[in-house]
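Worksheet for the structure shown next.
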Amino acid sequence: MTIRHILAIRKKSLELPSDLKTFLRVLANCQHLKKNKKCRRTIFSVDFQNNQRQKPSNFHFWTVIKKFSKKILKSFIIKFGNNGTIAVVFSIFPTGATPSLTFLFQALGKGAYGNVYRVRSLHDGKDYALKQIMISSKNEGIPQSVLREITVMKHLARKAHPNIISLKSVFHQLDPVRAILKINMIMERCDWDLHTFLRNIPRGVPEQQAKHVTAQIVRALDFLHTHSIIHRDLKPQNILLNRDQTVKLADFGLSKEYSNTTAFTTLVVTLWYRSPEVLLQSYYNSTVDMWALGCIVSEIYCRQPLFVGQNEAEQLTDIFKKMGTPVGKDWPSESVIARDSFPQYRPTNLKDLSPQMSKQAIEFVQQCLRYDHSKRLSARGALSHPFLKPAVATKSRVLKQINFNK
């Protein structure tokens, strides 16, 4: 077995022997690093390459690592690659830091800038989600959405709302060979996102469960809007769900703080859940989240998107065909697109579009999908709507019948 490594200690490099036991002994003798408060973080980036056909014993590996490094390591991240490669990253913090060893073992999904992995802490034995953002030196700095997400999630973590995903830790790694900066965010891990859940259940969602899920989304939105934050990218993929039916909002890369006098015109929100004022490039506010919520509630019942378009023009046309073309004051005066650019469509009964929905659910969705955003249902108002008033936490047969591979 050979070892390739990078050991950065206050801009000094140190050659480590190629023997794993000797390496761990050196690591165990690094206790003195903790006493040096100037050395805030020491990064070990180690690749263990197994040149033999038989891979090393994972159980033995974890036992040795935990024994030798538990007291001096803050974070421990590992990834199994091809051909027996094991990539490990260690971070050492000064005295007083709580040791937490984490290893990475399952990919959960991909994003615009990186991947999401399932990780397990060797400190508390719990599973978390690791969002790893890869930034090349060719890029012009760190993307604004990444900085925004970290800022918002750190802000929200201090308030700890039960329906908003909690950020546990943020740290970075530098890969000098590939000239890549990795920003790692360790967050709560949930069992599914709403998109996956709806497409894997054997039958429709019961009314009581639909109310319970919707109520939790609304509570999270009310919390965000109360703290002057618009999510701006609400969609089923960003709504996480646990087996106990706990719902948590995630992915705040497009979220933005606002005030009562702030008006935005930037195009945001995944196409199918964009409100008309956003598609028409007009001014918008926090009610864009409520439009997206109306689309999502319909999708919970029907298990398919309410409005589907391949581009902005198609999306608007589909909305107008189903909801009717807006007239008079319903058409935004600041819109860059003229009203006569679209034919006059008559509205379709929402019951015909979503026959699975109850009368109260239809009324709720209709109030979320009003063209005039000043008349649209607010998150606070939604909590007192008759559709959500009786919502209570109940165990659902649907969740019990689903066999997901975790």
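Glycine too: its Cβ is placed from the backbone N, Cα and C atoms.
What you see is a predicted model, and the numbers here were worked out from it, not measured in a lab.
Annotated features in Swiss-Prot:
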type: DOMAIN; residues: 102-388; note: domain 'Protein kinase'
type: BINDING; residues: L108, G109, K110, G111, A112, Y113, G114, N115, V116, K131; note: ATP binding site
type: MUTAGEN; residues: E149 to K; note: In he110; lack of postembryonic blast cell division
type: MUTAGEN; residues: D191 to N; note: Loss of activity. Arrest at an early larval stage associated with a lack of cell division in several postembryonic blast cells
type: ACT_SITE; residues: D233; note: active site, proton acceptor
type: BINDING; residues: N238, D251; note: Mg(2+) binding site
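Counting only the Cα atoms, the space from D251 (Mg(2+) binding site) to E149 (mutagenesis position) is about 7 angstrom. According to its DSSP assignment, D191 (mutagenesis position) is coil. Averaged across the domain 'Protein kinase' (102-388), the predicted model reaches a pLDDT of 83. Cα of N238 (Mg(2+) binding site) to Cα of D191 (mutagenesis position): a distance of 13 Å. Between the CA atoms of D191 (mutagenesis position) and E149 (mutagenesis position) there is a gap of 22 Å. When the neighbouring Cβ atoms lying within 10 Å are counted for each of the mutagenesis positions (E149, D191), the highest count belongs to E149.
In the three-state DSSP scheme, the residue listed as 'active site, proton acceptor' is classed as coil.
In the three-state DSSP scheme, N238 (Mg(2+) binding site) is classed as helix. For the recorded site, E149 (mutagenesis position), the DSSP three-state label reads helix.
The Cβ of D251 (Mg(2+) binding site) has 22 other Cβ atoms within 10 Å, all protein chains considered. Rounded to a whole number, the distance between the Cα atoms of V116 (ATP binding site) and E149 (mutagenesis position) is 15 Å.
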